[in-house]
Amino acid sequence: MKMWKRRGQKKSMFLSSLLVCCMFASAEYSSCGEYEFFNQTSNSCQACPQCRPGQEPNMSCGHGMKDEGFACVPCPQGKYSKGKYEICRRHKDCNALYKATVREPGTAEKDAECGPCLPGYYMLENRARNLYAMVCHSCQNAPLNTKECKKTTEAIIKPPINPGSTTVLPHPGSPGQGHLATALIIAMSTIFIMAIAIVLIIMFYILKAKPNGQACCSGQVVKAVEAQTNKLEDKKDVPDNVVIFPEKEEYDKLKASPQKTVKSENDASSENEQLLSRSIDSDEEPTSDKLRSSEATNHNLCQANVGYKPDLCLLSLGLLDHRVVCNGTPASAGSQANNTQAPNHITSSNVSSMNAINNNNKTPGMLQSRRKKILDLYARTCHVTEGLSPTELPFDCLEKASRMLSSSYSSDAAVVKTWRHLAESFGLKRDEIGGMSDGLQLFERVSTAGYSIPDLLARLVQIERLDAVESLCADVLGSNEIVALVGRQSVNSFHSQLVCPSPCTSPSPRCASV
């Protein structure tokens with residue numbers, strides 16, 4: 001028995017000593033920094049070897065561990081690195097992505113630098129002219145007075161002619177091309193004639209199968225004329241002292257569809273202004289004089305019954321700036337006090353006036369100032385996040401941007417681009433885009449390819465998604481600076497019943513810490 005007790009004591013002592021050694025070893029490894037490894041010879045943490053510019057580490061080193069065979073290897077062709085512990089990144093593709101010329105080609109130690117736009121492309125003047133804002137657009141959508149596009153059209157219209165020669169020789173063409181053009185014209189003419197003949201035959205059989213069509217139509221006309229004459233006779237029979245309320249005629253007028261807004265045919269920025277009008281309020285609060293005038297001219301709006309319209313949050317945000325109030329009471333109280341008309345009749349007669357107020361509030365000047373502020377935020381964010389990849393942002397920031405890019409809706413000018421259009425702007429193939437489910441996978445893919453946060457913002461500007469640019473800039477710069485620059489206005493309790501709440505009113509502390 002004593003022998004067994006001694007053996008048990010020896011085993012327990014051995015296990016306890018082994019646990020103590022493991023605890024000391026783990027404590028020593030955990031005390032090392034991000035780019036340090038634990039040297040068992042010197043029993044201390046040492047810094048990992050740094051690579052020179054144009055090189056990258058082939059193994060991992062840091063947090064107390066160092067892989068065997070750690071060394072610095074040169075960057076492959078088409079990539080660059082600034083040295084130390086940075087991996088090699090791909091050079092900027094000025095021609096394919098930015099549609100610009102190459103000012104300085106990229107080397108193994110620095111990135112490529114883009115120059116002016118390619119022939120047939122131009123750059124908007126109201127955008128920041130920095131390294132990451134060199135986004136050129138096609139001259140097909142350019143205004144008439146664009147200088148870069150004028151040069152291209154003049155070069156096409158006025159080809160160079162030798163002043164010494166007085167005759168212009170035609171271009172020699174092969175006889176085979178002439179015969180091919182003739183055959184193509186004959187084939188197209190034959191197809192066109194056959195199509196016309198088929199249409200005429202079908203129309204002939206349709207008219208032959210329905211011989212009583214004209215009689216039916218003439219009978220309908222006769223019935224309509226008789227109905228009008230009967231109405232006139234009924235009106236004549238009514239005495240003069242009887243008052244007739246034309247409720248049906250007024251109701252028919254109210255049921256008429258509102259006029260469609262005229263689309264702007266300006267440059268590519270007009271489409272973005274129409275998109276921004278869905279998500280912004282007016283930047284300036286109306287004065288008391290404007291409030292009095294709006295109460296006098298739009299007093300019918302105070303009769304809108306909010307209780308009968310739970311989906312009034314889909315109305316334009318222009319109602320927030322007008323603050324429709326009658327004698328200190330909200331619109332719902334006005335509708336309850338007035339019992340002369342039905343609620344459905346009141347609301348149907350006021351929807352068109354609400355849309356008219358919304359269209360008057362969102363003037364082009366407000367949209368331009370809003371666009372300028374967002375582009376200023378974009379330029380500042382590019383300066384702050386230079387060299388950072390998108391995956392270095394917190395997960396909740398990337399998830400919010402992915403949700404914004406996943407929602408697709410149509411505006412008056414164009415269809416809002418989604419993350420799939422963003423992937424196409426990065427040059428990804430459709431097969432690869434089809435394998436992705438959301439924007440988070442796209443952010444991880446472009447980060448692996450070596451693109452940075454400014455590159456991502458530049459693509460968002462290129463596809464006209466300034467709302468996503470504003471969201472990412474707000475997450476990076478923080479809420480205080482965004483409030484000072486953009487100046488959003490607060491909403492009182494009554495108007496909060498009319499507007500759907502925003503999914504993310506302010507960036508989280510994790511986003512603002514970037």
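Cβ atoms here come from the backbone N, Cα and C positions, even for glycine.
Heads up, this one's the original sequence, none of the swaps are in it.
Listed in Swiss-Prot for this protein:
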type	residues	note
VARIANT	Met13 to Val	In strain: HNI
VARIANT	Ala155 to Pro	In strain: HNI
VARIANT	Ser353 to Thr	In strain: HNI
DOMAIN	403-476	domain 'Death'
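A sphere of 10 angstroms centred on the C-beta of Met13 (variant position) encloses 10 other C-beta atoms. According to DSSP, the secondary structure content of the domain 'Death' (403-476) in residues is 47 helix, 2 strand, 25 coil. In this structure, Met13 (variant position) is part of a helix by DSSP.
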